[in-house]
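Visitor: Take a look at what Swiss-Prot says about it:
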- Cys56: active site, thioimide intermediate (ACT_SITE)
- Asp63: active site, proton donor (ACT_SITE)
- Val78, Glu79, Ser80, His97, Glu98: substrate binding site (BINDING)
- Cys56 to Ala: Loss of catalytic activity (MUTAGEN)
Amino acid sequence: MAGRKEEELKDLTLLGNQGTTYSFTYNPNLLEVFDNKHPDRDYFVKFNCPEFTTLCPKTGQPDFATIYISYIPDKKCVESKSLKLYLFSFRNHGDFHEDCVNIIMNDLIKVMEPRYIEVWGKFTPRGGISIDPYCNWGRPGTKYEKMAEYRLLNHDLYPEKVDNR
């Protein structure tokens, strides 16, 4: 199979060495997608994003997390540099942890329309408590909807210890 043609890459405006600008304001329009060349098979794409930061909506104090994003693409995949810049745009965004992971998932569903997606935020403890919100979604009316229900019900049967953060 040949590599990607220039025509396939024309809509990826953020990739490459072109003087990247970082947005400190939440901006879902930063997300870019490209065609999935393997739509005939199910496979997972997983992103581990250990440098996520956002602000507490009440105190303005910074919150830090590793965000895990896993999805089964359909026709589109998210481009990783655009995802990095998008996640960086949460830097001055004030929202609760639970809101952040749901916003991330909703924005990715909107641009990619995946078969299945899950987002798990593992936030560093503040005030002696860590918050690890998990959300997922499977395309309604398909096996992925059932998969989402199963994974939600079984996602944290063996919780990790927090001493690894």
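Heads up, the Cβ atoms here are built off N, Cα and C, so glycines get one too.
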Visitor: Ranked by the number of other Cβ atoms within 10 Å of their own Cβ, which of the recorded positions Cys56, Val78 ranks first?
Guide: Val78
Visitor: Run through Val78, Glu79, Ser80, Glu98 for me and report the binding-site residues whose CA is within 10 Å of the CA of the residue listed as 'active site, proton donor', in sequence order.
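Guide: Checking each Cα against the residue listed as 'active site, proton donor', there are no hits.
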Visitor: Validating a neighbour-count step here. Other CB atoms within 10 A of the CB of Ser80 (substrate binding site): how many?
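Guide: Excluding its own Cβ, the number within 10 Å is 14.
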Visitor: Over all pairs in Val78, Glu79, Ser80, His97, Glu98, the listed substrate binding residues, work out the largest Cα-Cα distance in Å.
Guide: 24
Visitor: How big is the gap, in Å, between the Cα of His97 (substrate binding site) and that of Cys56 (mutagenesis position), rounded to a whole number?
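Guide: Between the alpha carbons of His97 (substrate binding site) and Cys56 (mutagenesis position) there are 8 Å.
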Visitor: When the number of other CB atoms within 10 A of each residue's CB is tallied over all shown chains, which of the recorded positions Asp63, Glu98 has the maximum?
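Guide: Highest number of other Cβ atoms within 10 Å: Asp63.
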Visitor: Helix, strand or coil at Asp63 (active site, proton donor), per DSSP?
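Guide: Going by the DSSP assignment, Asp63 (active site, proton donor) falls within a strand, counted as strand.
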Visitor: Could you tell me which three-state DSSP class Val78 (substrate binding site) falls into?
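Guide: In the DSSP reduction, Val78 (substrate binding site) maps to strand.
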Visitor: Calculate the distance in Å between the alpha carbons (Cα) of Cys56 (mutagenesis position) and Glu98 (substrate binding site), and round it to a whole number.
Guide: 11
